[in-house]
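As written in Swiss-Prot, here are the features:
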BINDING   Thr16, Arg179, Tyr211, Arg212, Pro213, Asp214, Ser244, Tyr245, Lys246, Leu247, Gly248, Ser249  UDP binding site
MUTAGEN   Arg179 to Ala  Complete loss of glycosyltransferase activity, does not restore Fap1 glycosylation in vivo
MUTAGEN   Tyr211 to Ala  25% glycosyltransferase activity, partially restores Fap1 glycosylation in vivo
MUTAGEN   Asp214 to Ala  Wild-type glycosyltransferase activity, fully restores Fap1 glycosylation in vivo
MUTAGEN   Lys246 to Ala  Complete loss of glycosyltransferase activity, the protein forms tetramers, does not restore Fap1 glycosylation in vivo
MUTAGEN   Ser249 to Ala  Wild-type glycosyltransferase activity
MUTAGEN   Phe314 to Ala  25% glycosyltransferase activity, the protein dimerizes but does not tetramerize
MUTAGEN   Phe315 to Ala  Complete loss of glycosyltransferase activity, the protein does not dimerize
MUTAGEN   Arg318 to Ala  25% glycosyltransferase activity, the protein dimerizes but does not tetramerize, partially restores Fap1 glycosylation in vivo
MUTAGEN   Leu320 to Ala  Complete loss of glycosyltransferase activity, the protein does not dimerize, does not restore Fap1 glycosylation in vivo
Amino acid sequence: MRVYITNINGQSIQSTAQLCQNTVTDVAVSLGYRELGIYCYQIHTDSESELSKRLDGIVAGLRHGDVVIFQTPTWNTTEFDEKLMNKLKLYDIKIVLFIHDVVPLMFSGNFYLMDRTIAYYNKADVVVAPSQKMIDKLRDFGMNVSKTVVQGMWDHPTQAPMFPAGLKREIHFPGNPERFSFVKEWKYDIPLKVYTWQNVELPQNVHKINYRPDEQLLMEMSQGGFGLVWMDDKDKEYQSLYCSYKLGSFLAAGIPVIVQEGIANQELIENNGLGWIVKDVEEAIMKVKNVNEDEYIELVKNVRSFNPILRKGFFTRRLLTESVFQAICD
């Protein structure tokens with residue numbers, strides 16, 4: 001038995017979707033798993049025959065009895081994911097579907113794809129999902145895979161050093177201001193440091209910082225402040241279902257976080273004292289203004305006691321091994 005994992009390539013260097021799949025694959029390779037590389041492209045440039053041959057090339061190394069961890073979506077359209085699943089099902093193998101995002105739930109305009117999405121999910125032997133709430137939601141739409149694993153949180157494997165963190169009354173937020181409208185509406189006297197490529201007009205107290213390589217970003221953030229995990233109101237329901245990659249990044253940097261009430265990881269954050277759960281931005285601003293040095297240092301201590309499991313990839317190691325056990329064992 002050999003274990004394989006799909007992995008997308010060819011997207012922008014800034015693509016969080018690609019970064020997440022690449023990170024999981026790096027951990028998987030360290031465990032002895034093998035990569036099935038998938039290039040991101042416009043699939044309709046292929047004829048049916050060409051696409052079938054492309055998929056044959058992806059799965060060419062498989063043997064009967066192997067296990068494949070299928071990271072989904074591939075972002076090559078739902079049609080591509082369906083066809084890849086169908087190709088995998090031709091083999092006498094076990095299939096673990098690792099759901100990063102559910103496209104019909106992310107974007108209301110894509111909800112029409114839900115039935116097709118659930119149909120190919122149901123061909124898996126095991127489903128790994130970001131949260132139990134996501135699993136429950138998918139069951140409401142007809143998912144019937146009995147074996148499931150909860151991811152819980154994104155790791156952020158790194159060896160970047162952490163500087164001593166002092167109380168800085170500032171908030172860090174990597175993200176596109178065009179996607180997160182609250183950035184362009186920031187009217188508070190606490191500065192918001194936005195890490196982005198985009199050149200857009202921003203409020204006076206929003207400080208645009210150009211793209212940073214990962215280790216540089218973590219080291220800069222490690223010097224203090226708070227990491228903000230936030231979405232616009234229209235996306236709050238989805239935030240209660242999925243795992244935010246930003247959360248793992250902030251914690252790996254060694255700084256406390258501020259997150260919206262209802263986030264999928266809320267219990268983990270509360271139980272480990274990793275930051276604050278707030279109802280709105282105004283409450284977040286009030287807390288940043290009122291926190292004292294001792295309280296901040298205690299939060300940092302909690303985060304840095306917790307973050308070795310993220311920096312060494314243990315959430316990912318756990319789901320990769322647990323899902324294989326579930327696939328093989330009844």
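Our numbering is plain: 1 for the first residue shown, then up by one each step along the chain.
Keep in mind that glycine also has a Cβ here, set from the backbone N, Cα and C atoms.
Every position carries its original residue.
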**Request:** Could you check which of the binding-site residues (Thr16, Ser244, Gly248) sits closest to Tyr211 (mutagenesis position), going Cα to Cα?
**Result:** Thr16
**Request:** Return the member of Asp214, Lys246, Phe315 nearest to Thr16 (UDP binding site) in space, with distance defined Cα to Cα and candidates limited to these mutagenesis positions.
**Result:** Lys246
**Item:** DSSP three-state assignment for Ser249 (mutagenesis position)
**Value:** helix
**Message:** Of the binding-site residues Pro213, Ser244, Gly248, which one has its Cα closest to the Cα of Arg179 (mutagenesis position)?
**Reply:** Ser244
**Asked** Reported as an integer number of Å, what is the Cα distance between Phe315 (mutagenesis position) and Gly248 (UDP binding site)?
**Response** 11
**Asked** What does DSSP say about Leu320 (mutagenesis position): helix, strand or coil?
**Response** helix
**Request:** List the Cα distance (Å, whole number) between Arg318 (mutagenesis position) and Gly248 (UDP binding site).
**Result:** 16
